[in-house]
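Below is one structure, written out as C-alpha cells, with a few remarks after it.
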Amino acid sequence: MAENYDRASELKAFDEMKIGVKGLVDAGVTKVPRIFHNPHVNVANPKPTSTVVMIPTIDLGGVFESTVVRESVVAKVKDAMEKFGFFQAINHGVPLDVMEKMINGIRRFHDQDPEVRKMFYTRDKTKKLKYHSNADLYESPAASWRDTLSCVMAPDVPKAQDLPEVCGEIMLEYSKEVMKLAELMFEILSEALGLSPNHLKEMDCAKGLWMLCHCFPPCPEPNRTFGGAQHTDRSFLTILLNDNNGGLQVLYDGYWIDVPPNPEALIFNVGDFLQLISNDKFVSMEHRILANGGEEPRISVACFFVHTFTSPSSRVYGPIKELLSELNPPKYRDTTSESSNHYVARKPNGNSSLDHLRI
C-alpha cells in the first residue's frame with residue numbers, strides 16, 4: 001500500500017477542506033488518517049525511574065508585599081528554571097474567572113459550525129489572526145492531532161472587531177492580565193540571574209505576545225499520533241493555560257514527566273531565546289502533548305513572549321554580557337531576532353534548535 005500513498009496530495013486535500021481535525025472528528029472519523037501517523041509515538045518511558053520526579057508548583061503570592069517572600073520565590077524560580085525549565089504557578093494574579101472565561105471562549109470558537117470557522121482559516125503569514133491545523137503542516141514529517149487559532153496580541157493590540165466574535169473580548173482581557181504577569185516574571189527571572197529587576201524587560205523580552213489557542217479533539221487512535229510532537233519553544237518565555245484534561249509531558253533526564261492539570265495554576269517554561277541570553281543558565285526543555293484519548297475536546301492557550309513580529313528585526317540577541325566571565329565565556333553567537341524564529345522549533349534526531357548558534 002505504501003506505493004499508493006501520496007502524502008502531498010492528502011495534505012493538500014485535508015488543508016483545502018478548511019475544517020481542521022475537529023471537522024474530521026465531527027464527521028465521525030474512526031481511524032487516524034495516515035498524514036497524522038507519527039512513528040515516534042511511544043507513551044511508555046524509555047527507562048524506569050527510581051524516584052518520583054515532579055515539576056514544581058510555586059506560590060507567587062506576596063511577592064510585592066514582602067522582601068523575604070520575594071527572595072524565596074526568586075530562589076524557587078531559579079532552581080526550577082535551571083533544573084526543569086518548567087514550573088506551575090499559583091496565586092499568580094490572573095483572576096480565576098478570567099482563566100475560565102478564556103478556556104470557554106476558545107472552546108466556543110472551535111465548537112462553531114465549520115462554515116463559520118472557515119472564514120478565519122488561512123496560512124497567510126502576514127495575517128496577525130490565523131486559524132488552521134498545524135502551522136508546519138507541509139514541513140513536518142507527521143501532522144499533530146490539533147487545531148489552532150493564533151493571534152499576535154502585542155505590541156500592536158488588535159481591535160475587538162478584528163477578532164472572532166465568540167472569543168475576541170476575552171482574548172483581549174486575558175492578554176492584558178498575562179502581560180502584567182509576564183512583566184512580574186521577567187523581573188523575578190532577572191533577579192534570579194543576579195541582574196537588576198528591569199534587565200530582561202529592558203531587553204524587550206516582554207514586548208511581543210503571540211497567543212496560540214489550541215483545540216485537541218478526541219482522537220480515535222491516540223497511540224498513532226501526538227497532540228504536539230516533541231519540541232522546544234522559540235520564545236523567551238511561554239505561559240500556558242490548560243483545561244483540566246492534561247496531556248503535557250516534559251523530558252527530564254531521559255524521562256517523560258506528566259504535568260498534572262491544576263485549574264488554579266498557570267505553567268511557565270523557558271524558551272530557546274531565554275536559554276541563549278542566559279548562556280545556558282536557564283534551560284529550554286523538550287516537551288510534547290499526548291493525543292487526546294478522552295471524549296471531549298481538550299483546550300489550551302499558550303502565550304509566547306517574543307521580541308517583535310516586524311520582519312526582519314535588527315535587534316541583536318546574545319548571551320547577556322553581565323553574566324559572562326573568563327570562567328563563563330559566551331556559549332552562543334549573537335543573532336538577530338526575526339519573527340520567523342518564534343515558531344515552534346522541533347528537534348529532529350535529538351539536535352537542539354540552538355545548535356547552529358552554539359560556539
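Backbone N, Cα and C atoms are what each Cβ position is placed from, and that goes for glycine too.
What Swiss-Prot says about the natural variant Gly105 to Ser is this: In strain: cv. Cvi-0. On its own chain, Gly105 (variant position) has Val166, Cys167, Glu169, Ile170, Met171 as residues at least 6 apart in sequence with a Cβ closer than 8 Å to its own Cβ.
Leu184 (variant position) carries a helical DSSP state (H, G or I). Under its natural variant entries, Swiss-Prot includes Leu184 to Phe with the note: In strain: cv. Cvi-0.
Residues or ranges marked as domain 'Fe2OG dioxygenase' by Swiss-Prot on the basis of sequence analysis: 207-308.
Close to Pro218 (variant position) in the fold, though at least 6 residues off in sequence, lie Val25, Asn292, Gly293, Gly294, Glu295, Glu296, Pro297, each with a CB less than 8 Å from its CB. Swiss-Prot documents Pro218 to His as a naturally occurring variant and attaches the note In strain: cv. Cvi-0.
Feature annotation from Swiss-Prot assigns Fe cation binding site to His231, Asp233, His287; the stated evidence is sequence analysis. Other Cβ atoms within 10 Å of the Cβ of Asp233 (Fe cation binding site), summed over all protein chains shown, number 28.
Within the same chain, the residues at least 6 positions away from His287 (Fe cation binding site) whose Cβ sits under 8 Å from its Cβ are Phe86, Gln230, His231, Thr232, Leu248, Gln249, Val250, Leu251, Asn269, listed in sequence order. Per DSSP, the secondary structure of the domain 'Fe2OG dioxygenase' (207-308) breaks down as 6 helix, 49 strand, 47 coil. Other C-beta atoms found within 10 angstroms of the C-beta of Leu184 (variant position) number 17, with every protein chain shown included. If you measure from the Cα atom of Asp233 (Fe cation binding site) to that of Leu184 (variant position), you get 20 Å.
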